[in-house]
Amino acid sequence: MPPSPAVVGRSLVNSFKQFVSKDLHTRHVDATYRLVLDCVAAVDPLMRLYTFGSTVVYGVHEKGSDVDFVVLNKTDVEDGKGGDAATQVAKGLQADILAKLARVIRQKHLSWNVEEVRRTRVPVVRVKGGGAVDFDITAYRRNGVRNSALLRAYFEQNPPCRWLSMSIKRWSKQTGLNASVIGGSITSYGFNLMVVYYLLQRNHLQFVPPSTIDVSRVEPLPPHLPLEEPADEGLELGTQVLDFLHFFLHEFDSDKQVISLNRPGITTKEELDWTKSAEDFARMNGEKVHYQWCIEDPYELNLNVGRNVTPLKRDFLRRHLEKARDTALLTIV
């Protein structure tokens, strides 16, 4: 017998005591942003620096968490609804500008540890010891800015729903489901899409067309969004958590349906041609793509954010969803 919503809520609120006692204001990010912006200007004064990721989505920053930055040129910003090029040429241009930026950062901040990572899907510069905040920098990619702005637009509609998202994100890392953990398969971004999709299906949020998000109208460093403690000793949070788990265990049909914010209502695998035959065809072309747990990216065409979920990992996910129901996302032993 699963615990009641009240018990789940109290347990989760208790588990976040240390988190809410911290200074979660984004002012810590502001200082680092200005230092990095100074380095960007030294490379190219016309370049813009944007923040994306959880700091933008939630409007808070926990000390010790990494921050994501991206450098964009004037054309990227003016064409704020344009798609990101995924060619090898584009990847090379990203790596080149990041190499220049990495050199400037090393010159201006001798104590910072700067690592250039080229052999990834997206080239990135990773910086540790960046003042109070560690950060990653990518280049010429608007999708991260648009994704984060879209998710923030949803959470601004109903700010307390951030607690559901943060609870699911933390649980996903504890269970090893999160791609940030070795063996994990769904990114924090993917779990955020799952949370917002669930909230839309329950009419807790109003649909936001992804096409309305324009980088030219997004603030490079969005302001802090105060985070109030869950009301009613977490009763609403406990209710949402149990219903989220029930939804993905018993209502969402992973064999036929796609988690999608691209359009209202239900999206099917058949509509997107995310079928077993498409999976087999991709494998014949050397691509490791799975359509077992489908999460459609709002901006990157034909991208399944859940592409790393194999049949085995889908079963693993379901077992953890069942266990989460009985343990209040592992907060009740």
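The backbone N, Cα and C atoms fix where each Cβ goes, glycine too.
Nothing has been swapped: the model has the original residues at all the noted spots.
Quoted from Swiss-Prot, the note on mutagenesis experiment F52 to A is: Loss of catalytic activity. Moderate decrease in UTP binding. Among the features that Swiss-Prot reports, UTP binding site is placed at S54, S65, D66, V67, D68, G144, V145, R146, N147, S148, K169, K173, S188, Y189. For the mutagenesis result D66 to A, the note given in Swiss-Prot is Loss of catalytic activity. Does not affect UTP binding. According to Swiss-Prot, the Mg(2+) binding site annotation covers D66, D68. Among the sequence features in Swiss-Prot, the mutagenesis site D68 to A is noted as follows: Loss of catalytic activity. Partial reduction in UTP binding. Quoted from Swiss-Prot for the published mutagenesis R121 to A: 2-fold decrease in affinity for UTP. 660-fold decrease in affinity for RNA. Quoting Swiss-Prot on the mutagenesis of R121 to F: Loss of catalytic activity. Sequence annotations record features per position, and here Swiss-Prot assigns RNA binding site to R121 based on experimental evidence. According to Swiss-Prot, the mutagenesis experiment R126 to A carries the annotation: Loss of catalytic activity. Does not affect UTP binding. For D136 to A, Swiss-Prot lists a mutagenesis experiment annotated as follows: Loss of catalytic activity. Does not affect UTP binding. Quoted from Swiss-Prot for the published mutagenesis R141 to A: Does not affect UTP binding. 360-fold decrease in affinity for RNA. Quoted from Swiss-Prot, the note on mutagenesis experiment N147 to A is: Severe decrease in UTP binding. Among the mutagenesis entries in Swiss-Prot is S148 to A, noted as: Severe decrease in UTP binding without affecting RNA binding. The mutagenesis experiment Y189 to F is recorded by Swiss-Prot, whose note states: Loss of catalytic activity. Moderate decrease in UTP binding. As a published mutagenesis entry, Y189 to A appears in Swiss-Prot alongside the note: Loss of catalytic activity. Severe decrease in UTP binding. For 237-302, the entry in Swiss-Prot reads domain 'PAP-associated', with the evidence type sequence analysis. What Swiss-Prot notes for the published mutagenesis of E300 to A is this: Moderate decrease in UTP binding.
When the mutagenesis positions D66, Y189, E300 are screened for a Cα within 10 A of the Cα of K169 (UTP binding site), the ones that qualify are Y189. Listed in sequence order, the residues of the same chain lying 6 or more apart from N147 (mutagenesis position) and placing their CB within less than 8 Å of its CB are F52, Y189, D297, P298, Y299. According to its DSSP assignment, S188 (UTP binding site) is helical. Broken down with DSSP, the domain 'PAP-associated' (237-302) shows 28 helix, 7 strand, 31 coil. Each residue contributes its Cα atom, and for D136 (mutagenesis position) and V145 (UTP binding site) these two points are 14 Å apart. Separation of the C-alpha atoms of S54 (UTP binding site) and S148 (mutagenesis position): 8 Å, rounded to the nearest whole number. Of the residues the record lists as binding UTP, namely S54, S65, D66, V67, D68, G144, V145, R146, N147, S148, K169, K173, S188, Y189, the two whose Cα atoms sit farthest apart are 24 Å from each other. Averaged over the domain 'PAP-associated' (237-302), the predicted model has a pLDDT of 95.
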